[in-house]
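Participant: Among the mutagenesis results in Swiss-Prot, Leu45 to Trp has the note: Decreased enzymatic activity to about 25 percent relative to wild-type. The residue drawn here is the original one. Leu132 to Trp appears in Swiss-Prot as a published mutagenesis result, with the remark: Decreased enzymatic activity to about 20 percent relative to wild-type. Quoted from Swiss-Prot for the published mutagenesis Glu140 to Ala or Gln: Nearly loss of enzymatic activity. Taken from Swiss-Prot, the feature active site, proton donor/acceptor covers Glu140, His173. According to Swiss-Prot, the mutagenesis experiment His173 to Ala carries this note: Strongly decreased enzymatic activity. For the mutagenesis experiment His227 to Ala, the note given by Swiss-Prot reads: Decreased enzymatic activity to about 20 percent relative to wild-type. What Swiss-Prot notes for the published mutagenesis of Asn231 to Ala is this: Nearly loss of enzymatic activity. In Swiss-Prot, a published mutagenesis experiment is listed as Asn231 to Asp, annotated Decreased enzymatic activity to 40 percent relative to wild-type. At higher pH 8.0 nearly loss of enzymatic activity whereas the activity of the wild-type is unchanged.
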Amino acid sequence: MISSYKYNPKLYFLSTFVVTYILWFTGAYLSFSSTYSGIYMLIMLPGLMAPFIISTILIAKSKNNELKKDFINRLFNLKLINLKTIPVVFLLMPAVILLSILLSIPFGGSISQFQFSGGFSFSTDFVPVLFLLLLAATFEELGWRGYAFDSLQSRYSLFKASILFGIFWSLWHFPLIFVNNSYQYEIFNQSIWYGLNFFLSILPMGIIITWMCLKNRKSIILAIIFHFLINLNQELLAITQDTKIIETGVLFLVAAAIILYDKKMFFEKLG
């Protein structure tokens, strides 16, 4: 974060939530309309871009050249990436998923979960799902890493900022449970517990992505790649929603291990 700039987390998150919620609740309504269901994604996509758009506006209007240069550098400078972390970037989520499947078997989970899913767990009428997963990772991390997280870290310790960010990131997805054919809509219709598990799983995920981003000198492109790989890995195997509950527990253990490993960094006092 830039010490010469005064971040405004309240303005950022309030603006992002208001814009996203208005667009996504509108899109949710249109997704069930026989007349407009084919174009509801035109409303949803700007909502997905809101974290990035608000971040860009605040940075552009800041009149702080150091802040602007820092954003551009973290977005395009590949030298920020620590090559030693690349194996973790690519292998962490597959390892978590495979371990979760193994742990599910004594509780009745099927070994067929090790098979490739052969498709995606949700559908859209407008944008290919794989492209949507990439868009989600890109626009979210451009906003979250471009301004949002730094704004929280300017006020709080890394640990508290990570917890707050995870809560905000989780709640940001809330309107999606009302969007026809969305992943969140599908799992909530299967079971409210599956839906709640989705929101809960975001909390440790926020800590993990934040830690990985910091270990790569806040590289935004690295955060985008890591986020996309997480999204993609969640769709590759035929993992059940029951196993995803176990997966959330594993993610919490991973997040806890990361915090203990870098305890000094997470609890370092400001100033």
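Including glycine, each Cβ sits where the backbone N, Cα and C put it.
So, quick note: what you're seeing has the original residues, none of the substitutions.
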Participant: Using the alpha carbons only, what distance in Å do you get between Leu45 (mutagenesis position) and Asn231 (mutagenesis position) once rounded?
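Facilitator: Between the alpha carbons of Leu45 (mutagenesis position) and Asn231 (mutagenesis position) there are 17 Å.
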Participant: Leu45, Leu132: which of these mutagenesis positions has the sparsest Cβ neighbourhood within 10 Å?
Facilitator: Leu45
Participant: So which mutagenesis positions out of Leu132, Glu140, His173 end up within 10 angstroms of His227 (mutagenesis position), measuring C-alpha to C-alpha?
Facilitator: Glu140
Participant: Show which residues of the chain containing Asn231 (mutagenesis position), separated from it by at least 6 in sequence, have their CB under 8 Å from its CB.
Facilitator: Leu133, Ala136, Ala137
Participant: Measuring Cα to Cα, how many angstrom lie between Glu140 (mutagenesis position) and His173 (mutagenesis position)?
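Facilitator: That comes out at 11 Å between the alpha carbons.
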Participant: If you draw a 10 Å sphere around the Cβ of His227 (mutagenesis position), how many other Cβ atoms fall inside it, taking every protein chain shown into account?
Facilitator: 23
Participant: Which ones in the same chain are close to His173 (mutagenesis position), with CB under 8 Å and 6+ residues apart in sequence?
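Facilitator: Long-range Cβ contacts: Gln184, Phe198, Phe199, Ile202.
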